[in-house]
Amino acid sequence: MVVNNPNNWHWVDKNCIGWAKEYFKQKLVGVEAGSVKDKKYAKIKSVSSIEGDCEVNQRKGKVISLFDLKITVLIEGHVDSKDGSALPFEGSINVPEVAFDSEASSYQFDISIFKETSELSEAKPLIRSELLPKLRQIFQQFGKDLLATHGNDIQVPESQVKSNYTRGNQKSSFTEIKDSASKPKKNALPSSTSTSAPVSSTNKVPQNGSGNSTSIYLEPTFNVPSSELYETFLDKQRILAWTRSAQFFNSGPKLETKEKFELFGGNVISELVSCEKDKKLVFHWKLKDWSAPFNSTIEMTFHESQEFHETKLQVKWTGIPVGEEDRVRANFEEYYVRSIKLTFGFGAVL
């Protein structure tokens with residue numbers, strides 16, 4: 001990144017969200033609670049979603065970081081059953097805010113066990129006592145490593161700075177950064193000056209398919225068997241009931257793979273890509289005002305807990321134009337989740 005900022009006087013910023021995603025994939029995946037040979041064991045399987053903003057900034061020689069992220073990781077593990085056999089489980093941990101000013105004690109964690117039973121619930125105390133403290137440490141270190149990696153990219157070198165004031169700020173900033181950053185590791189992320197571009201804030205939907213897309217993760221719960229919820233997204237009469245307005249182009253009673261349809265007066269254009277009965281649905285989905293190249297993908301996985309009489313709907317949503325995440329999330333929660341619960345009585349509405 002080329003910097004044209006005499007004496008480092010003016011505000012300069014750098015978008016580091018791509019680097020942040022790679023950082024957390026490298027740091028979080030594989031973090032464990034207990035040992036695989038223990039009666040209870042859990043580990044982070046993958047990073048499902050990272051949403052938000054991440055930048056490094058400087059003005060008058062002072063380097064700071066600004067980030068506010070929502071992180072969801074997928075977990076797996078096992079607990080011993082009453083007969084001594086291992087019961088495997090999968091789930092998720094949602095962290096609604098990892099911010100530049102967060103304290104180690106302020107992080108909130110929402111732990112979810114898919115297809116939960118009273119026996120599988122015994123994994124939660126282990127996750128809280130052994131896994132979450134490790135996550136707190138990683139989140140606290142992130143801001144320091146972010147500055148150590150990218151702080152130099154947004155400043156003119158100290159040797160070219162004539163102002164004693166900004167040079168003093170610059171020197172003190174990097175003394176603090178060096179003292180707080182983690183020691184370099186063999187597989188540490190590279191410090192690239194070309195892959196992160198300066199921030200350009202806009203509320204407009206990107207007008208090209210250049211890859212300016214992001215993802216979100218949702219996990220609503222419905223008080224209904226997975227088979228009923230699954231049919232609610234496929235049966236055309238049910239779709240008409242919870243959307244109040246839908247247009248189908250095939251005459252069959254249910255959606256079929258590769259079938260396109262429109263919802264909410266044509267404001268949503270969708271297509272059923274694939275289905276696995278009572279387990280998974282995949283849709284292409286776009287808003288009418290998105291430009292042609294954009295077509296997001298919704299992957300819905302149904303996790304039924306017969307003991308707790310509920311189904312968790314795991315929603316992985318990719319290919320959303322940058323800047324549209326909040327709009328898409330709000331629309332799904334209001335016009336899908338809330339509407340389905342109210343129409344069919346599939347759960348409480350807050």
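We number each residue from 1, going along the chain as drawn.
Even glycines carry a Cβ here, placed using N, Cα and C.
Original residues only: the substitutions mentioned are not part of this model.
ASP53 to Lys appears in Swiss-Prot as a published mutagenesis result, with the remark: Decreases activation of Hsp90 ATPase activity and substantially reduces Hsp90 binding affinity. Summarising the environment of ASP53 (mutagenesis position), the number of other Cβ atoms within 10 Å of its Cβ, over all protein chains shown, is 15.
Reduced to three states, the DSSP call for ASP53 (mutagenesis position) is strand. Swiss-Prot documents ASP53 to Ala as a published mutagenesis change and attaches the note No effect on Hsp90 ATPase activity but reduces Hsp90 binding affinity.
Record note (Swiss-Prot), mutagenesis ARG59 to Ala: Decreases activation of Hsp90 ATPase activity with a small reduction in Hsp90 binding affinity. The unchanged residue is displayed.
In Swiss-Prot, a published mutagenesis experiment is listed as LYS60 to Ala, annotated Decreased activation of Hsp90 ATPase activity with a small reduction in Hsp90 binding affinity.
The DSSP secondary structure for LYS62 (mutagenesis position) is strand. Cβ neighbour count for LYS62 (mutagenesis position): 15 (other Cβ atoms within 10 Å of its Cβ, all protein chains included). What Swiss-Prot notes for the published mutagenesis of LYS62 to Ala is this: Decreased activation of Hsp90 ATPase activity with a small reduction in Hsp90 binding affinity.
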